[in-house]
Amino acid sequence: MWEGLWIATAVIAALVVIAALTLGLVLYRRRRISLSPRPERGVVDRSGGYTASSGITFSQTPTTQPAERIDTSGLPAVGDDATVPRDAPKRTIADVHLPEFEPEPQAPEVPEADAIAPPEGRLERLRGRLARSQNALGRGLLGLIGGGDLDEDSWQDVEDTLLVADLGPAATASVVSQLRSRLASGNVRTEADARAVLRDVLINELQPGMDRSIRALPHAGHPSVLLVVGVNGTGKTTTVGKLARVLVADGRRVVLGAADTFRAAAADQLQTWAARVGAAVVRGPEGADPASVAFDAVDKGIAAGADVVLIDTAGRLHTKVGLMDELDKVKRVVTRRASVDEVLLVLDATIGQNGLAQARVFAEVVDISGAVLTKLDGTAKGGIVFRVQQELGVPVKLVGLGEGPDDLAPFEPAAFVDALLG
């Protein structure tokens, strides 16, 4: 019995000694002081190898507005019952003001031009309005050459009749020479024969083979450019508007240049025509440089892909050298942007000899390519057409027959002569 007790005591004592040794060793290690310096902790490179020269740019994060917080008072929170307690105050119903519906603004209405009157109707009006010319030219000549053989006094009467009708010396001499040759053949026996001969001679004098087309077709890189010149009071601006109406009706995109900057009424008139026919218009302040406005009009025509640019120039007297030089400047400046295809001279058919003096000066300055005779319905003569072509060497391309939008007609020699003879 005692032997077992001693063994148990020895085992317990051994365990106590082992535990004491272990505890002492742990305490010893914790209290040991190291005399070597502790290594410094380095900064860990987390750049991924990118440097300032690696092409990456840095930008500031855009500031975002915080989302508007919703008022959750009275609403169940997380963990609350799904139903509102009976003792909770009831939420009132409030009227919420909603913004009124605003309809989208309608696009401005594009004015639609009235349908162009057919050319046949215009030629009939030409015949009727030139009826007064028969006394001076048509009936007078028919009465002379339809009576049979003519002596020298009769031929002098024929010549005087032509001069009174404003044909001018050159055209008169040419017509008399042709009539003498045709009547000398002896084939003219009746008044109808005389009328047929006179008709052929007058048509031939108007040179029906001349090109009377308006050069208004666009080029590959820019629109065609038409310059309209003339003195004040000839209907120049009205002619530009009427021509624009015809071009727009033909499907052309037209830009009007209001280069008549000396009269505000001229630019306003052209603006009205543009709105009426559906064309664009370029204008400057009153007194602006006409050449600059003309240049801007061509520039806009090119940018907008227009087909035609019509430039209305300031009316000027042919005796004013400074104003004529300015007209030359307008053409030169426009030519820097695009070539000028047509220079139309607008003449008043009622002014006779003075109109030819104007035409000669304009032809020398801007090299006109065609003439437009306005107010042809107001003349009792009509011979100015022959004289313009004879002395200027350019065709009469258009004739104005009144103030109506369709009273601008293409000039056709045969129809004009028929209107003269009735």
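Each residue, glycine too, has its Cβ placed from N, Cα and C.
At each noted position, the model has the original residue.
As the structure is a computational prediction, the values presented were derived from the model and not from experiment.
Annotation source Swiss-Prot lists GTP binding site at 230-237, 312-316, 374-377, citing sequence analysis. The Cβ of Gly233 (GTP binding site) lies under 8 Å from the Cβ of Gly315, Asp348, each of which sits 6+ residues away along the same chain.
Quoted from Swiss-Prot, the note on mutagenesis experiment Lys236 to Ala is: Severely affects the affinity toward GTP and causes a significant decrease in enzyme activity. Lys236 (mutagenesis position) falls within a helix when secondary structure is assigned with DSSP.
For the mutagenesis experiment Asp367 to Ala, the note given by Swiss-Prot reads: Severely affects the affinity toward GTP and causes a significant decrease in enzyme activity. Taking a C-beta cut-off of under 8 Å and a sequence gap of six or more, Asp367 (mutagenesis position) has these contacts in its own chain: Val343.
For Leu376 (GTP binding site) paired with Lys236 (mutagenesis position), the C-alpha to C-alpha distance reads 14 Å. The secondary structure of Leu376 (GTP binding site), as reduced to three states from DSSP, is helical. According to DSSP, Gly230 (GTP binding site) is assigned to coil rather than to any helix or strand. The distance from the Cα of Thr313 (GTP binding site) to the Cα of Lys236 (mutagenesis position) comes to 9 Å. Geometry remark: Lys236 (mutagenesis position) versus Gly230 (GTP binding site), CA distance 7 Å.
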